[in-house]
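Q: Before we start, here is the structure in question, set down as structure tokens.
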Amino acid sequence: MNNSIILIFVAILIIFPNEFSKPTRAFSNNNFVYTDGTHFALNGKSLYINGFNAYWLMYIAYDPSTRIKVTNTFQQASKYKMNVARTWAFSHGGSRPLQSAPGVYNEQMFQGLDFVISEAKKYGIHLIMSLVNNWDAFGGKKQYVEWAVQRGQKLTSDDDFFTNPMVKGFYKNNVKVVLTRVNTITKVAYKDDPTILSWELINEPRCPSDLSGKTFQNWVLEMAGYLKSIDSNHLLEIGLEGFYGNDMRQYNPNSYIFGTNFISNNQVQGIDFTTIHMYPNQWLPGLTQEAQDKWASQWIQVHIDDSKMLKKPLLIAEFGKSTKTPGYTVAKRDNYFEKIYGTIFNCAKSGGPCGGGLFWQVLGQGMSSFDDGYQVVLQESPSTSRVILLQSLRLSKLS
């Protein structure tokens, strides 16, 4: 962390001496986050998001003996004034499933998710809940296709997830089961719980079998309409990384296209805000750090401009700095976070559509088996935690 940031941080603690120690308040049961033009809002005021990803919350909460890790994570997030966590509300097949077969659910895993939602509420953390993975981890679309094959469907591609009627039926049934679940702790149905900020249709969707984008567009149209028919309380986003279609492929890393389209997908009725992910070190490994940083700035700006055109808020839903990056240091991670946070703050301060960011990812202490290079253990990362707190405090002053 550079000296100017330290001085700003000290000044904030002097001016707002109670802000650091004051716990975040739990929110009431009546008020849902909504959008107001290009802004998130809550209780009549603009809401700016500073938060984190923790995909593992339900997985860890499955075992009552390890639920303290979930509690500690929310405690730490609240300490640094974070207000949103993005997590998986799925685990399809495998050794610790939420859904072990189509329509067959693991009550212990569901109770783990109940606990996550209940604890998030206690610490004033809203949740973004993703409903399926594009990737194989925790089952993903591959598992849905395999279930259909086991029932006699002649499928040859994981992308059949987006078109096969049986598979789409499996997905819809899962959406209904999750949204109508009544929390065993709070006694509130998920669809009626304002702790949840938003549902996410699918994490990082890609459809390489149809690069025109038509297949995925039709799927979003169908599933957004279906989900909203069950739950009109909550916001909905797709889970996009931000890739454009063929007509704007020059903005994508290496001009690749992935069968999704940031513009047309987000124009679907029922999609309430836009998202992007940012991994220039993975997507553009041949570039220098300076060139990657320049690309990242351009990536954010073009999506700010297009979200303004779409008249929807933008959330930077994943970004991070990997410890596996050549030459990595904590100071470089802090500097990267500062750059992203600065862009978010400047956009928000000027009335723009960028409503916040979620870094990837928070881990609790003693969770080294979950390390993926991007982990931030807040208790063990004082300088990064201060950068996060500074962002939380200055965004809160805009509300």
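Any Cβ shown, glycine's included, is placed from N, Cα and C.
Sequence unchanged from the original; the noted substitutions are absent.
Among the features that Swiss-Prot reports, substrate binding site is placed at Trp88, Asn203, Tyr279, Trp360, with the record citing similarity to another entry. Annotation source Swiss-Prot lists active site, proton donor at Glu204. Swiss-Prot lists Glu318 with the feature active site, nucleophile, giving similarity to another entry as the kind of evidence. One entry in Swiss-Prot concerns the mutagenesis experiment Arg394 to Ala. Its note says: Activity slightly reduced.
I'd like to know what surrounds each of these features in this structure.
A: Counting Cβ atoms from all protein chains shown, Trp88 (substrate binding site) has 24 others lying within 10 Å of its own Cβ.
Classification of Glu204 (active site, proton donor) by DSSP places it in coil, neither helical nor stranded. Just so you know, the Cβ of Glu204 (active site, proton donor) picks up 21 other Cβ atoms within 10 Å once every protein chain is counted.
In the three-state DSSP scheme, Glu318 (active site, nucleophile) is classed as strand. Long-range Cβ contacts of Glu318 (active site, nucleophile) within its own chain (separation 6+, distance under 8 Å): Asn53, Arg86, Glu241, His277, Met278, Tyr279, Leu358, Phe359, Trp360.
Secondary structure at Arg394 (mutagenesis position), as computed by DSSP, is helix.
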Q: Where does Trp88 (substrate binding site) sit in DSSP terms: helix, strand, or coil?
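A: DSSP assigns Trp88 (substrate binding site) to strand.
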Q: Around Tyr279 (substrate binding site), how many other C-beta atoms are within 10 angstroms of its C-beta?
A: 19
Q: Let me know the largest Cα to Cα distance in Å among the substrate-binding residues Trp88, Asn203, Tyr279, Trp360, as an integer.
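A: The span, Cα to Cα at its widest, is 20 Å.
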Q: Distance between Asn203 (substrate binding site) and Arg394 (mutagenesis position) at the Cα atoms, whole Å?
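A: Cα-Cα, rounded: 29 Å.
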Q: Roughly how many angstrom lie between the C-alpha atoms of Trp88 (substrate binding site) and Arg394 (mutagenesis position)?
A: 29
